[in-house]
Amino acid sequence: MELLRTITYQPAAGTKMCEQALGKACGGDSKKKRPQQPSEDGQPQAQVTPAAPHHHHHHSHSGPEISRIIVDPTTGKRYCRGKVLGKGGFAKCYEMTDLTNNKVYAAKIIPHSRVAKPHQREKIDKEIELHRLLHHKHVVQFYHYFEDKENIYILLEYCSRRSMAHILKARKVLTEPEVRYYLRQIVSGLKYLHEQEILHRDLKLGNFFINEAMELKVGDFGLAARLEPLEHRRRTICGTPNYLSPEVLNKQGHGCESDIWALGCVMYTMLLGRPPFETTNLKETYRCIREARYTMPSSLLAPAKHLIASMLSKNPEDRPSLDDIIRHDFFLQGFTPDRLSSSCCHTVPDFHLSSPAKNFFKKAAAALFGGKKDKARYNDTHNKVSKEDEDIYKLRHDLKKVSITQQPSKHRADEEPQPPPTTVARSGTSAVENKQQIGDAIRMIVRGTLGSCSSSSECLEDSTMGSVADTVARVLRGCLENMPEADCIPKEQLSTSFQWVTKWVDYSNKYGFGYQLSDHTVGVLFNNGAHMSLLPDKKTVHYYAELGQCSVFPATDAPEQFISQVTVLKYFSHYMEENLMDGGDLPSVTDIRRPRLYLLQWLKSDKALMMLFNDGTFQVNFYHDHTKIIICNQSEEYLLTYINEDRISTTFRLTTLLMSGCSLELKNRMEYALNMLLQRCN
């Protein structure tokens, strides 16, 4: 049953049903009703089914107990089955751990006995076929599937904070800022699906999953289908009753507009704690849906009312597009948090919570925006966000990574536009040809260099900085030119620690580029070419006017000429600590004996960020999938670390790659990284 419903005698209104089941519900004997069983808190029990497939009726899952240790017959990989996460019509979803690397998945396990009929197996195959091709930040990631004699196993992204249905069950209603936060992510994922010409057809709270970082992922593709032209659309009725659109009920087919209708139902439910068309029986619910008849409480503000009303327009053509939704006043005129605390899963957030960080940002906002004392208030359903808060939000928002101008080309909704294919210059290529190739490959956006003059377009660096870059480029190029072809990464992996950039902020439109190292040192390379670091003790500042010239002073007693820069350094430190996640799983090690790292040069293209440090550490972060390459020198030996899109790291000796080769995905990134390094002063 779907979650949010007052205790009524409505028969299982949240259950996914096919046309046959819906027909019986509409035309059957309405006297045969069974009361829903409330949970301990007085709310109806939710049947949350992570990635549950389409089903006709509820089935029990009695049968042979699934083994604790499961082996993929094809690869020989061993998995450990954990706790049950949810149940569907054909399947149960379990926590499942890959015993080779301890990666945790959500595994949908479907007994062959449940899909013995051809049309049942066809549904599972169709779901796998659609889902395995999808890759988006706000869509549950499909990883792998296999089968043995007893079951089919589908390995999906594990979302530790369960679903929006669980959150709403605990919270009853959400605040407007939270609804904006979640809806933005739903719209992002749904826009990607529609661009792939895929209809979800079962958007509801139980199919929005939340990961550890409070990021939302659209899941459950059991009812998903390819978008067909209007005249070729199938007329079957499928979905969850409370979220069905008028055109689907009227057997006119399911289009993108039908997903928009369901999104309107979702927004209404988040804000008010119940679906808009809920009634005491299914027949009346369908009558209300066909007439688009529902109540709009006065507690909602005008922008929220207007957006809901537009999405729940009876005529599909009158509903807004996903782009229209994001441009609506509900989003433009209201406060949206950059991130949510995990406490929001069970507690109303206090966006006015007083804290040292909040007070710090208050002062920062006052300094940057003139210290206005405007007391005008912005009212929403649950919060009053003052002008002061809007200024703080503006500061936080302004500190976000500068967005890259989108190019008019087709690409994934969460990706930056792709540059042309990279070309690594081989031996024998002339310097002129080399520069031309790299110029074609890398589309530069912005850069910063230690000791440079911000008013000059030339790259001003001394010979030492040039030699650091040349050494890294020579080593990386030598590896790429001589390593053999391979289709996987080497098995030999190292366990070592080194410093790398875990967080970064590009605020070069005002101040400069900020970053945090894995030992919690925070650095800023200012636009005027000076570099300043706040050490992990948060008490000591290192200042470099140029390479090798270091001044050291206390953060609380900075020389007068450095006070403004120390203030900005602290802004960056607070912002990254409060708002940004670490970019990988490498250990954080603080070793005071190690030489201090400071940034020599950073460079952004339309695809990646490059950072070069004084000791030759070289890091490239790729925007679209959050993968990273780090090259460093330890004990006169070069190491390369690759952090994949799941933030899992592997470290190799470059000599190992030179002998064994590597996967194409890693090689392509190494080539692009080399091109960025060679391009850095062009």
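Cβ from N, Cα, C; glycine included.
What Swiss-Prot says about this one:
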BINDING   Leu85, Gly86, Lys87, Gly88, Gly89, Phe90, Ala91, Lys92, Cys93, Lys108  ATP binding site
MUTAGEN   Lys108 to Met  In DN mutant; Loss of kinase activity; leading to disrupted Ras and Rap protein signaling, altered spine morphology and aberrant memory formation in mice
ACT_SITE  Asp202  active site, proton acceptor
MUTAGEN   Thr236 to Glu  Mimicks phosphorylation state, leading to increased activity
MUTAGEN   Thr236 to Asp or Val  Does not significantly affect kinase activity
DOMAIN    500-578  domain 'POLO box 1'
DOMAIN    598-682  domain 'POLO box 2'
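Cα-Cα distances to Lys108 (mutagenesis position) place Lys87, Ala91 within 10 Å, out of the binding-site residues Lys87, Gly89, Ala91. Other C-beta atoms found within 10 angstroms of the C-beta of Asp202 (active site, proton acceptor) number 22, with every protein chain shown included. In this structure, the C-alpha atom of the residue listed as 'active site, proton acceptor' lies 16 angstrom from that of Lys87 (ATP binding site).
By neighbour count, meaning other C-beta atoms within 10 Å, the densest spot among the binding-site residues Leu85, Ala91, Cys93 is Ala91.
Put simply, the two farthest-apart Cα atoms among Leu85, Gly86, Lys87, Gly88, Gly89, Phe90, Ala91, Lys92, Cys93, Lys108, the recorded binders of ATP, are 14 Å from each other. All chains included, 31 other C-beta atoms sit within 10 angstroms of the C-beta of Lys108 (mutagenesis position). In terms of local Cβ density within 10 Å, Gly89 ranks first among the binding-site residues Lys87, Gly89. Residues of the domain 'POLO box 2' (598-682) grouped by DSSP class, helix first, strand second and coil last, total 23 helix, 37 strand, 25 coil. For the domain 'POLO box 1' (500-578), the mean pLDDT of the prediction comes to 89. Each residue of the domain 'POLO box 1' (500-578) gets a DSSP state, and the totals for helix, strand and coil are 19 helix, 35 strand, 25 coil.
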